[in-house]
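Swiss-Prot has this to say about the protein:
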- 188-529: domain 'Protein kinase' (DOMAIN)
- Val194, Ser195, Ser196, Ser197, Asn198, Phe199, Ser200, Gln201, Leu202, Lys216: ATP binding site (BINDING)
- Asp316: active site, proton acceptor (ACT_SITE)
- Leu573 to Arg: No effect. Loss of function; when associated with K-580 (MUTAGEN)
- Ala580 to Lys: Loss of function. Loss of function; when associated with R-573 (MUTAGEN)
- Lys767 to Glu: Loss of function (MUTAGEN)
- Trp812 to Ala: Loss of function (MUTAGEN)
- Gly869 to Glu: Loss of function (MUTAGEN)
Amino acid sequence: MPVMERVAEETVATNNIQLKARVDDVPCNKLDARHNDMVIQSETANSDCPGSSAHRNVDLTKPPPPEEAAGAKLSVEELTLGNYRIVQGSNNTNVDSPRAGKFEHLYRLARGSAFRAGDGDLDSQPRDMDQMLSRIRQQLAGAPSERQNLKPFMSRRSDQNLEAFSERLRAAGENSIMNAPALISEGVQMKTPVSSSNFSQLLLKRAMKGKGVVGKNQETPPEFVSDQDLGSKEKKLDISKSPTPHDVLPLKSSPKGNGMVSHGDGNHSKSSIGISLREFLRSSYAKREKRHGLCLFRQLVELVDSAHSKRLFLLDLRPSLFTLVPSKKLRYIGNFGKNDLESDVDEDLNRRRPVVEESSSGGRDSKKRKMDLHLNSPGNQLQATSTGRPFKRKSPVIDLNMVDARNPDSCELQQQDYIKNLSVSSVSRKQSMSTWLEEQWYTCPEEINGEDIGEKSNIYALGVLLFELLCHCESGEMHAAMMADLRHRILPPTFLSKYPKEAGFCLWLLHPEPSSRPSARDILKSELICEDDSVKSTAAAEEISELLLHFLSSLEVQKKKKASKLLQDIQTLEDDIKEAERRYSSNVSLVRSHGAIEKRVQSSPLDEHCTTSSALFVPTANTDRLMSNIRQLEDAYFFMRSQINLSSSAATARSDKTLKDRDRCSENQNENQDMSTKGKSSDQLEVFFEGLCKFARYSKFETCGTIRSGDLLNSASVVCSLSFDPDEEHIAAAGISKKIKIFDFNAFMNESVGVHYPLVEMVNKSKLSCVCWNSYIKNYLASTDYDGVVQIWDAGTGQGFSQYTEHQKRAWSVDFSPSDPTKFVSGSDDCSVKLWSINEKRSLGTIWSPANVCCVQFSSYSNHLLAFGSADYKVYCYDLRYVKTPWCTLAGHEKAVSYVKFMDSETIVSASTDNSLKLWNLNKTNSSGLSPGACSLTYKGHTNQKNFVGLSVLDGYIACGSETNEVYSYYKSLPMPMTSYKFGSVDPISGNEYFDDNGQFVSSVCWRKKSNMLVAANSTGNMKLLKLV
């Protein structure tokens, strides 16, 4: 006989006997009157069988129908821990309703009239029992055949259970008191008579006793956390209080129990943080690698071993209950049970005690019951509480109302429910069937035989999982067939040939005898897992070796390149040494031919004004300076050498004549231009030697004079701009004091004067930002201020005579044209550059910039070339004849460009608040787009991050201020500072100078061309005349 039929018969019989035993013990005559209106309402669990329905409420305060009153003293209903609730005030007494009719056989069982005559002989009507069992067999005959064939290893004793059970069932009527737990199946719901609330609570306490829901709550290990457990805490049931409906109802659906996590649905195909292992296996039937499969298997074994070490085991070890997160880690979201050997001993002892002892000692709570596990298949729903011993699983609970053929309404309801079940979507049926099949694949032989399950059941499931992780299937149908054969320990030939070692290991795990299977710890120590570790170690070692080989090879290539470069540099140095010796020898021979100066050359090889070739012999005093800057000198030298071939290429030069387009030049300017052209050598080696000579020639700034022009009553004394007149006899200083002060140059030499007063002082309405002297008209000056006003002043009268107010924001810079003294240009924060004429009130033209204009400068070597610096980190050059597009754009600074100066006709120097100066070669620019290759050199050493510190150039020398209250000097061919000078603070009372920055900075510098002297001013209004020595 199939297992499902026998279990169903046992379920029915157990219900009947248990009900009778409990009803006979109810003290019906002593019910409390105040509880007569109390009704216990319950609903049966859902069944997969068509026709199942919920029981109707029965009012027990009224007598039963006449046909039942003879033998019935109390009507009963089905009571479970999940559907227990009390409804008061119910007056429903329609016992003859269709729903009540479904309980008719239960009423008969309760009053002993179901299978006995008036004398109470249970065997007097065996025909009714046979008919009931026959109907159950017919109903179960339509169940899937697979369910009846799940026991390839089931023992023969299962066939004998039904006969023994039938004998106990027939003998039940002969004993008024019998051991109900001996007949109760673990999947059967408890039947209890309805009585007063005190009696109901007593029954609930007894029902919960041993179920693990009233004991101490065991925490779930972190390896086995359910998705439902994240961020939630379950309430513990207090056993010191009487159970109430609120205490009992949550027990059935609680996601966490003592030793077990319960899920409402067996379908765990997806998770919010990954996919289930089943989905992964299904999606990679034919493309899985052995290494990856063994890696996942090792994680599974480690999880199982961790649970076993805590005396727990996994109740649902199957792929659907594992989640594979993106990090390729497995997470168990199923249930687990507690494996306690002491509980097994206690339960075996309690099972041998007579029922009389149990009845007399109802207050004893030490007895532990087995776990109540309802398995609805397919699409099962696990609802369980903890237990103190290994678990058993049984077939689904059969609703006894289904077999009540005497009630026609019951049949009608069965048909309706059957139709509803048929209307379930195909997707749901497919998922349910898939889950049901998976359960059958992973059910161990001892569970099918009805034996206890425990740690060894996990080992069997691991064997099935190992096969699934390694096998290759072309389709789902082939996979299902392989899994069906696996239950009989039949492995595919391809699997045996491809994985012989793994196949033997898999069969070891699938051994029919649990005692012959290894433990999880043995699996971790097995050759299969250790071999995987060795493979990983070998792979890691190979990877490290490959990485090391790649590193060494790359380093070798890099060093060979450096060696080649070094050899090339050495060859270059040898050639330049030979060239320098040749030049020096020729110069020495030339000098010696003049007998008048031969003695001088021998005594002093380096004169103060030495030639380029004589720079080979450096005075001892400058040796330390050269060696301290050897790295920068080296970079400058090799940069110069790299530019030799590029400078001789005509393709890199601009083809237009804008750089040297002069149609109005004075005689002096023509001479200066010719001298500049003659002085500029095309020999890069000679240029470098010249720079080295000049670097070695000067070592410091010497103070030649000081002008203290700061106002004692005005703290705002910053000098923003300095400018010499055409004859360089007077210097104009302007700043935020709103005054333009003109000093006599000779006043710098008079150190005896404490405070110097200007020759002329002109007052402006706003703070001044720039002043510029006209190079042709001696008395004319131009200034810009913070209001955006451009004004022309007459230094002879000390008055301004013309104002230009088209700028809308602060004007930063103004410059007169060297070729046309009546024209000047200004730049402003309104992003415009305006060209003016002294003879016109309105601007002659406007050039719009993408950002604020910080400085403007005319070229001294061209009539039409104009350059300005912008706050967008770029320098723009324009041909004034074509102002729609820039003549070139120079990009390379990292902050706003504060100053622009023409070094010569082909070179521009720019200053920025990024702590650097840059030298630009205009011959390497282009008219379309940026000119990244135009930057020849970058000078660093000074500090300039937020203030305008001044910039001035003369004959290859560059001077600028610093926010460290210093003046720095560079030479055009070398990137490092040649020398520097630090301003000191002057005590206004004593007049003594002390060195304390206190936030001061050098704000303006200006070269005096006649004497190679520099005038510098700082933020306190002090001006110094400095000379390179």
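Including glycine, each Cβ sits where the backbone N, Cα and C put it.
Where a substitution is noted, the model still shows the residue that was there originally.
A separation of roughly 85 Å, to the nearest angstrom, links the Cα atoms of Asp316 (active site, proton acceptor) and Lys767 (mutagenesis position). In this structure, Gly869 (mutagenesis position) is part of a beta strand by DSSP.
In sequence order, Gly735, Ile736, Ser737, Lys738, Asp785, Tyr786 are the residues of the chain that are 6 or more apart from Lys767 (mutagenesis position) and have a CB within less than 8 Å of its CB. Over the domain 'Protein kinase' (188-529), the average per-residue pLDDT in this prediction is 62.
According to DSSP, Ala580 (mutagenesis position) is assigned to a helical segment.
The two recorded residues, Gly869 (mutagenesis position) and Leu573 (mutagenesis position), have Cα atoms 39 Å apart. Cα-Cα distance from Trp812 (mutagenesis position) to Ala580 (mutagenesis position): 48 Å (rounded to the nearest whole number).
The secondary structure of Asp316 (active site, proton acceptor), as reduced to three states from DSSP, is coil rather than helix or strand. Ala580 (mutagenesis position) and Leu573 (mutagenesis position) are 10 Å apart (CA-CA, integer value).
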